[in-house]
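Just below is one structure, and these are the notes that go with it.
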Amino acid sequence: MSGPYDEASEEITDSFWEVGNYKRTVKRIDDGHRLCNDLMSCVQERAKIEKAYAQQLTDWAKRWRQLIEKGPQYGSLERAWGAMMTEADKVSELHQEVKNSLLNEDLEKVKNWQKDAYHKQIMGGFKETKEAEDGFRKAQKPWAKKMKELEAAKKAYHLACKEEKLAMTREMNSKTEQSVTPEQQKKLVDKVDKCRQDVQKTQEKYEKVLEDVGKTTPQYMEGMEQVFEQCQQFEEKRLVFLKEVLLDIKRHLNLAENSSYIHVYRELEQAIRGADAQEDLRWFRSTSGPGMPMNWPQFEEWNPDLPHTAAKKEKQPKKAEGAALSNATGAVESTSQAGDRGSVSSYDRGQAYATEWSDDESGNPFGGNEANGGANPFEDDAKGVRVRALYDYDGQEQDELSFKAGDELTKLGEEDEQGWCRGRLDSGQLGLYPANYVEAI
């Protein structure tokens, strides 16, 4: 008698050689196309990040360059600080180049390769996927047919074994039962014999089909291997290509290996190391400290042709280039190293006027003693000029006027070298305002 039939013995494996399990290899072709799309999306997102970072650097550099130029920092340290803004602009350009390389080179390279490697069909899907599917199906078809016969033969054999075991159990139990007649006993014995014959027949058929499957297996394996290797070659091209693309992306992203990037920071370091504290201190001493020239008081003859000899001359701007001060015995020229700021902050302008308007009535333009060279111009409307505001202006300091576009006020003096004028609002408030914010009426 054969061994007992056990349905659990029918194990389903996940092997490539099982019928239909080649579909994972076929699916890999479709996955390859999708992965190309994923890589392009990945590159696009990184390019957006590079673009945004480059713009942020540019905006940061512009804002802080203006703040530094208008601020109180001076000399070589100012130039060193400003070099950071130059670094930001140059690095911004490099990140723009990274963005352009990612989009114009790397992404386009993947897109073109994908287009050449995968060919869409009118009915959907890719030509390469269909060729692989057809190749595997053709190689597996004869073997799959044999496997179907084998499964049927095995099932018949196992069923016959099950019937044989059941018949033998009944026949053995009947021997102990008094109610079973000899005729019934004989039928049970015949049933056992018949089941044994069925087991033998199904076993022979099962073994024969199994032998046939064994004979076709080598040919089946050869055909499947051939199609699989074709898929492997296609996948190898994709893997090698994407590796090359990733290396290109790395090369574009790695600014540390970019000679221009290295040069930017070499220049920045040189600019910072060029800052000289002693030089800056000497400059400040000569332009804003004890080293400045001075018109020391001395006896002056009265000259009827010069009615305002007692009035002090206006000081030059703090950082104006080529500022010259002269005295009675000679002229001494002091040149600023900071350069023309273009737009002077209220800090600088306030410093200049704080020294101009002293409490000495002989030099105070607000003084009321006419013997000192003239009357206070703020007290005489006839000496003022009516002007109209072109733009809104909000005073940033206590000595500045505030007005709206269209407001009228009185101009009480000429524009100074820093672009400010003295004026009076109709409310009587006196102060300073930007000269180019108004027009004569």
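Backbone N, Cα and C atoms are what each Cβ position is placed from, and that goes for glycine too.
The average pLDDT computed for the domain 'F-BAR' (10-280) is 93. If you look up Swiss-Prot, you'll see 10-280 marked as domain 'F-BAR', on the strength of sequence analysis.
Taking a C-beta cut-off of under 8 Å and a sequence gap of six or more, SER76 (mutagenesis position) has these contacts in its own chain: GLY274, ALA275, ASP276, GLU279, ASP280. Where Swiss-Prot documents SER76 to Ala as a mutagenesis experiment, the accompanying text is: No effect on membrane-binding. Reduces membrane tubulation.
When other Cβ atoms within 10 Å of the Cβ of LYS127 (mutagenesis position) are tallied across all protein chains shown, the result is 12. When secondary structure is read from DSSP and collapsed to three states, LYS127 (mutagenesis position) falls in the helix class. Here Swiss-Prot describes LYS127 to Gln as a published mutagenesis experiment; the accompanying note says: Reduces membrane-binding; when associated with Q-130. Abolishes membrane tubulation.
Cβ-based neighbour count (10 Å, all protein chains) for LYS130 (mutagenesis position) stands at 16. Looking at Swiss-Prot, you'll find the mutagenesis LYS130 to Gln noted as follows: Reduces membrane-binding. Abolishes membrane tubulation; when associated with Q-127.
Every protein chain shown contributes to the tally, and the Cβ of THR181 (mutagenesis position) ends up with 9 other Cβ atoms within 10 Å. For the mutagenesis experiment THR181 to Glu, the note given by Swiss-Prot reads: Reduces membrane-binding. Abolishes membrane tubulation.
Under mutagenesis, Swiss-Prot gives ASP276 to Ala with this note: Reduces membrane tubulation; when associated with A-280. Neighbours of ASP276 (mutagenesis position), defined as other CB atoms within 10 A of its CB across all chains, total 14.
Neighbour count (other Cβ atoms within 10 Å of the Cβ, all protein chains): 17 for ASP280 (mutagenesis position). In Swiss-Prot, the entry for mutagenesis ASP280 to Ala states: Reduces membrane tubulation; when associated with A-276. The structure shown retains the original residue.
What Swiss-Prot lists as domain 'SH3' is 382-441.
DSSP classifies ASP280 (mutagenesis position) as helix under the three-state reduction. With DSSP classes pooled into helix, strand and coil, the tally for the domain 'SH3' (382-441) is 5 helix, 26 strand, 29 coil. Here the C-alpha separation of LYS127 (mutagenesis position) and THR181 (mutagenesis position) works out to 73 Å.
Taking CA atoms as the reference points, THR181 (mutagenesis position) and LYS130 (mutagenesis position) are 68 Å apart.
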